[in-house]
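Visitor: Can you read through this structure? Questions will come right after.
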Amino acid sequence: MWRLPGLLGRALPRTLGPSLWRVTPKSTSPDGPQTTSSTLLVPVPNLDRSGPHGPGTSGGPRSHGWKDAFQWMSSRVSPNTLWDAISWGTLAVLALQLARQIHFQASLPAGPQRVEHCSWHSPLDRFFSSPLWHPCSSLRQHILPSPDGPAPRHTGLREPRLGQEEASAQPRNFSHNSLRGARPQDPSEEGPGDFGFLHASSSIESEAKPAQPQPTGEKEQDKSKTLSLEEAVTSIQQLFQLSVSIAFNFLGTENMKSGDHTAAFSYFQKAAARGYSKAQYNAGLCHEHGRGTPRDISKAVLYYQLAASQGHSLAQYRYARCLLRDPASSWNPERQRAVSLLKQAADSGLREAQAFLGVLFTKEPYLDEQRAVKYLWLAANNGDSQSRYHLGICYEKGLGVQRNLGEALRCYQQSAALGNEAAQERLRALFSMGAAAPGPSDLTVTGLKSFSSPSLCSLNTLLAGTSRLPHASSTGNLGLLCRSGHLGASLEASSRAIPPHPYPLERSVVRLGFG
C-alpha cells in the first residue's frame, strides 16, 4: 500500500497540484538529499508498523530506511511521463485495430472462389470488360469481343495483364463515377463510336452464349473504323477551313465599312480561295464595281458563278443578270439557264429576284402575264414598293388578273405610303382629274389616256422611278430596258441610277455578305 501514492505521483505529477492533495513541498533535510521546491509529493500514509505503541515508538531502522528511500525516489520523478503516456496509448490503439482486422478476416467464409474474386485484379477486370472502355482503343479490340463475333473465354486471362499496364499510366484510386463523367468530354468520339458502344454492351450481356469466330467480319469492322477516323479528320479540317473563311470574310466587311477597300478585297479574296460562297459573292461585287481592285466584269462573273454553284441566292441572281446582259448569251440554252437561276433565287425568298422576274415576264420573248403577276405579288409582299406599284398597273389594266380598279388604287396608295414617287405622281394625277371616287367610265378613260399598253416597253416613264428606290442597286434600272432594246443597262447607267450615298456598295456588302 505504501507504493501506491508513489505510482500515482509518478503518473500524474503535473495535473495534480499540492492544494488538491493537501501536500506541501518537502523541505531540505540536513542529512537527506535535497529536493526542489517545485517537486510535488503525493500524501504518504502512516506506514509505521510500530502499532499502538505511539509515534515515539519506532519499528526499527530497517522500516524507516525503506520509507525514506521510497520518498527520495518519488521526489526524483522524471518530467517525461506525458510522452510515456502518449506512447503507450498509441500502442494500445494499434493493438485494437489489429484485433479488429483479425476478427474481420476470421468472419469471412473461406474458399478458393472467394479468394479469387477478392483479389485486386477484380476491379480492373470489371473496368476493362465494361462498355465505358474507349470504343476506338487498341486495348479494347484485344479485350472486348467484336459485335458480330463470340465472346472469347481467354479474355479473363489477358485482361489482368493489360490492366497492370494501364494502371501504371492512371491513378489507382480513381473511381468508376469519375470515369463515366469524363468520357463524354472525349473529343475523339464520333457517331461510329456510339454505334460500337451499343454493340459492345450487347456483346457483354450475351457473353455466355457460344458463337463461331468470323475473321471476315472483324476485318470489315476494322476497315469501317479506319474510314470513320478518316472521315472525322476530314470533318475537322473542313470545320477549321470554314472558321478561317468566316473570319476573313468578317474582316473584309469591317474594312469595307471603314473605307479600306484594298484590304477588304484582299480578305474577300483569301476567303473566296478557300471556297466560301459568301466571300466569293463579295469578291464579285468588288470586281464588278472596281472597289479595291480594277474593274473586271469577267472576273466578277466568275466569282458569281462559283458562289451560285454553291446555292448562294444573291450570286445566282447577279450571275443570271450577267448572262442575260451578255450579247453572246442570246441563244436559248443560256437564257434558260439564267431564268432557271432567277427562279431558284426567287423561290428562296430573294426579293430582288422576284421583282426582276415580275418585270421580265412582261416582255418578249419571256412574256407570261400570270407568272409576272405572281412574282410581282411575292416581291410586293416582301416590302418592294416598286413591285407594289407595278402590281397596281396590272390590276388597273387587267394584265394577268381580272381588272379591278379598286385594288389598283389600293396598290398605288400602299406603294406611295412606302415612298414610291411614281405611285405618288399617279395618285396626284388621278386626284387632279377628279378621279378620287370616279365612275367606271371615267377611270377607264383616264387609264387609256395615261397608259397605251401595260407591256414593259410602254412603261418608260412609269419605271423611271425605279432608279430612286433603295433596291435599284441590286435589281438594276428597269426603266432603261425599253430604251436599250435588251434586258439590263450598262453598269455606268446603273451606278448613276443609284441614289447618292456615302458607301452604297459597302452597305450592300455588309448587308448581304453574311446572307
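Glycine is no exception: its Cβ is also placed from the backbone N, Cα and C atoms.
Here the residue is the original one, while Swiss-Prot reports the published mutagenesis L239 to E with the comment Impaired oligomerization. While the structure shown retains the original residue, Swiss-Prot records the mutagenesis experiment L242 to E with this note: Impaired oligomerization. What Swiss-Prot says about the mutagenesis result for R403 to S is this: Impaired oligomerization; when associated with S-431. Quoted from Swiss-Prot, the note on mutagenesis experiment F431 to S is: Impaired oligomerization; when associated with S-403.
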Visitor: Roughly how many Å separate the Cα of F431 (mutagenesis position) from that of L242 (mutagenesis position), to the nearest whole number?
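Guide: Cα of F431 (mutagenesis position) to Cα of L242 (mutagenesis position) measures 58 Å after rounding.
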Visitor: Drop a 10 Å sphere on every Cβ of the mutagenesis positions L239, L242 and tell me which sphere holds the fewest other Cβ atoms.
Guide: L239
Visitor: Taking just the CA atoms, what is the gap between L242 (mutagenesis position) and R403 (mutagenesis position) in Å?
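Guide: Cα-Cα distance, L242 (mutagenesis position) to R403 (mutagenesis position): 52 Å.
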Visitor: What three-state secondary structure does DSSP assign to L242 (mutagenesis position)?
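Guide: The residue in question, L242 (mutagenesis position), is helix (DSSP, three-state).
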Visitor: Within a 10 Å radius around the Cβ, which one of these mutagenesis positions has the most neighbouring Cβ atoms: R403, F431?
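Guide: Counting every other Cβ within 10 Å of each candidate, the maximum falls on R403.
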Visitor: Distance between L239 (mutagenesis position) and R403 (mutagenesis position) at the Cα atoms, whole Å?
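Guide: Given the Cα positions, L239 (mutagenesis position) is 55 Å from R403 (mutagenesis position).
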Visitor: May I ask you to report the DSSP-based helix, strand or coil state of F431 (mutagenesis position)?
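Guide: In three-state terms, F431 (mutagenesis position) counts as helix.
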